[in-house]
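S.K.: Encoded as structure tokens, here's the structure I'll be asking about.
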Amino acid sequence: MFFLYTDFFLSLVAVPAAAPVCQPKSATNGQPPAPAPTPTPRLSISSRATVVARMEGTSQGGLQTVMKWKTVVAIFVVVVVYLVTGGLVFRALEQPFESSQKNTIALEKAEFLRDHVCVSPQELETLIQHALDADNAGVSPIGNSSNNSSHWDLGSAFFFAGTVITTIGYGNIAPSTEGGKIFCILYAIFGIPLFGFLLAGIGDQLGTIFGKSIARVEKVFRKKQVSQTKIRVISTILFILAGCIVFVTIPAVIFKYIEGWTALESIYFVVVTLTTVGFGDFVAGGNAGINYREWYKPLVWFWILVGLAYFAAVLSMIGDWLRVLSKKTKEEVGEIKAHAAEWKANVTAEFRETRRRLSVEIHDKLQRAATIRSMERRRLGLDQRAHSLDMLSPEKRSVFAALDTGRFKASSQESINNRPNNLRLKGPEQLNKHGQGASEDNIINKFGSTSRLTKRKNKDLKKTLPEDVQKIYKTFRNYSLDEEKKEEETEKMCNSDNSSTAMLTDCIQQHAELENGMIPTDTKDREPENNSLLEDRN
């Protein structure tokens, strides 16, 4: 609560603090203002500096970061869970003691009424109510209340005013009159920000003192070549230990000796006070049975002032460290994301490069395979063509040789390459080996297949023959008119005997050869042999 008031009212005075940055002399001479000297790094950053930085950032461009709603909701959920956890723990620890106290007071009242028959229960309740009212008014009902001790003497009133402006509010004493309550309201409104200024100044001075001390420690460790992180950790530990010794341990020992508390109760009071919680169950100088010195309560308030400044410096330092840590964490996360994106890009590029290389290699292999296959097809076509030419008569071979010397070679080779599947013939060596043990019927069938192949080839050749070759072909055609008559006779013979497959094949072969310009000279030589074969078959 107190630190919220401090931040709010410090923001009101933060604007005038930024005014000395301007230098009138340099401004009038037309020169840019000299840069302000960079302050030495300090361990603690006061609330005033933080507020000034926020004001300057807002005035320069409105770049002040705003917490997102998701973050606010997440923090709210964490706080609620923290509160529920604390409530469960406190209930488990304190509720049994409260129940035992209720049973104890009920038994005490019953025993008192039984021992004192003249006192009615109503009179006892009235007495207890008066005791509670006196305690709430700051008067202890224990002992003789007619002594000279008072909760509103100068020392006690000064201590109460200190608890108001420090927002501790122990609650052991409070104003009971209407005038006192009204004055307390106004006094708190103007006193809390005033004390905030004082607290900020003391925090700056404490931060400067401890910063110089820590700088000396850092110099000592730098000579020993210790890393910067270790130096800061050691400096922080030393700062916290020194503050705990000065503002927690020593006051706890003093309170234990003066107030008669245990060590736990003394430390409990110190921490509750310096954190401005102030439950009021333990208050320094609140025991009516102890005769305190006049300077005791003002000294306690001065300790509260310096201790609050120390705790404010520590909390501010922790907040700054959390901001720096959050910023570094964001930067590290950004770097991790950048590295991840770079790694992903590299992996993608390598994958693409590998895929490209594989595709190129596969394409090259396919090209090589296609080239080898094409070469094999060409070689097979040439072998088959040579085999077909070997089966022709010498006159036809001479004609094809004359055609090969011209432009027919490329056209015939292209025709063979375009139709490799139609040239499924065996090589000459295999044909010779197979022909040695084959029957006459197989020989006739082979000649028939050769004639069909020759017919197909000559159909393609006709389409690609140039004009000069066509003239040679026509001349050769006129020269073989006598042979055409023999073809007609052979066709008549084929028509008369349709049941003979071999003769039909021979007729088709002769017809195809004559039709394509091939004149088999050995036809007459084979006629007697074919006739004898047909007679034997019939």
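Cβ atoms are placed via backbone N, Cα and C, with glycine included.
According to Swiss-Prot, the mutagenesis experiment Glu98 to Gln carries the following note: Loss of channel gating by extracellular pH. According to Swiss-Prot, the mutagenesis experiment His151 to Ala carries the following note: Loss of channel gating by extracellular pH. Taken from Swiss-Prot, the feature K(+) 1 binding site applies to Thr167, Ile168, Thr276, Val277, supported by experimental evidence. Residues or ranges marked as K(+) 4 binding site in Swiss-Prot: Thr167, Thr276. Here Swiss-Prot flags Ile168, Gly169, Val277, Gly278 as K(+) 2 binding site. Look at Swiss-Prot and you will find Gly169, Tyr170, Gly278, Phe279 tagged as K(+) 3 binding site, backed by experimental evidence. Annotation of the mutagenesis experiment Ala174 to Pro in Swiss-Prot: Loss of channel gating by extracellular pH. Swiss-Prot documents Phe210 to Ala as a published mutagenesis change and attaches the note Reduces channel gating by mechanical membrane stretch. What Swiss-Prot notes for the published mutagenesis of Arg232 to Ala is this: Reduces channel gating by mechanical membrane stretch. According to Swiss-Prot, the mutagenesis experiment Phe239 to Ala carries this note: No effect on channel gating by mechanical membrane stretch. Mutagenesis annotation in Swiss-Prot: Tyr310 to Phe, described as Reduces channel gating by mechanical membrane stretch; the structure shown retains the original residue. Tyr310 to Ala appears in Swiss-Prot as a mutagenesis experiment; the accompanying note says: Near complete loss of channel gating by mechanical membrane stretch. Quoted from Swiss-Prot, the note attached to the mutagenesis of Leu315 to Trp states: Reduces norfluoxetine inhibition.
I'm curious about the neighbourhood of these features; can you describe it?
M.R.: A sphere of 10 angstroms centred on the C-beta of Glu98 (mutagenesis position) encloses 10 other C-beta atoms.
Neighbour count (other Cβ atoms within 10 Å of the Cβ, all protein chains): 18 for His151 (mutagenesis position).
In three-state terms derived from DSSP, Thr276 (K(+) 1 binding site) belongs to neither a helical nor a strand segment and is classed as coil.
Taking Cβ-Cβ distances under 8 Å and a sequence gap of 6 or more within the same chain, the neighbours of Gly278 (K(+) 2 binding site) are Thr163, Ile168, Gly169, Tyr170, Gly171, Val272.
Look at Ala174 (mutagenesis position): DSSP puts it in coil.
All protein chains included, Phe210 (mutagenesis position) registers 21 other Cβ atoms within 10 Å of its own Cβ.
In the three-state DSSP assignment, the secondary structure recorded for Arg232 (mutagenesis position) is helix. Long-range neighbours of Arg232 (mutagenesis position) (same chain, six or more residues apart, CB within less than 8 Å of its CB): none.
Cβ-based neighbour count (10 Å, all protein chains) for Phe239 (mutagenesis position) stands at 23.
Non-local neighbourhood of Tyr310 (mutagenesis position): Gly203, Leu206, Gly243, Val246, Phe247, Leu274, each in the same chain, at least six residues away, with C-beta under 8 Å from its C-beta.
There are 15 other Cβ atoms within 10 Å of the Cβ belonging to Leu315 (mutagenesis position). According to its DSSP assignment, Leu315 (mutagenesis position) is helical.
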S.K.: Cα-Cα separation of Thr276 (K(+) 1 binding site) and Leu315 (mutagenesis position), in Å?
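M.R.: It is 13 Å, counting Cα to Cα.
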S.K.: Just to verify a number: CA distance, Phe210 (mutagenesis position) to His151 (mutagenesis position), in angstrom, no decimals.
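M.R.: The Cα atom of Phe210 (mutagenesis position) is 38 Å away from the Cα atom of His151 (mutagenesis position).
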S.K.: When you put Val277 (K(+) 1 binding site) at the centre and draw a 10 Å sphere around its Cα, which of the mutagenesis positions Glu98, His151, Ala174, Phe239, Leu315 have their Cα inside it?
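M.R.: So far as Cα distances go, none of the mutagenesis positions lies within 10 Å of Val277 (K(+) 1 binding site).
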S.K.: Since the record lists Tyr170, Phe279 as binding-site residues, which of them has the fewest other Cβ atoms within 10 Å of its Cβ?
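M.R.: If we count Cβ atoms within 10 Å for the binding-site residues Tyr170, Phe279, the smallest count is at Phe279.
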S.K.: Other residues near the K(+) 2 site, CB within 8 A of the CB centroid of Ile168, Gly169, Val277, Gly278?
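M.R.: Close Cβ neighbours, site residues excluded: Thr163, Thr166, Thr167, Tyr170, Gly171, Val272, Thr273, Thr276, Phe279, Gly280.
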S.K.: Measure from the CA atom of Ala174 (mutagenesis position) to the CA atom of Thr167 (K(+) 1 binding site) and give the result in Å, rounded to a whole number.
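M.R.: With the alpha carbons as reference points, the distance is 13 Å.
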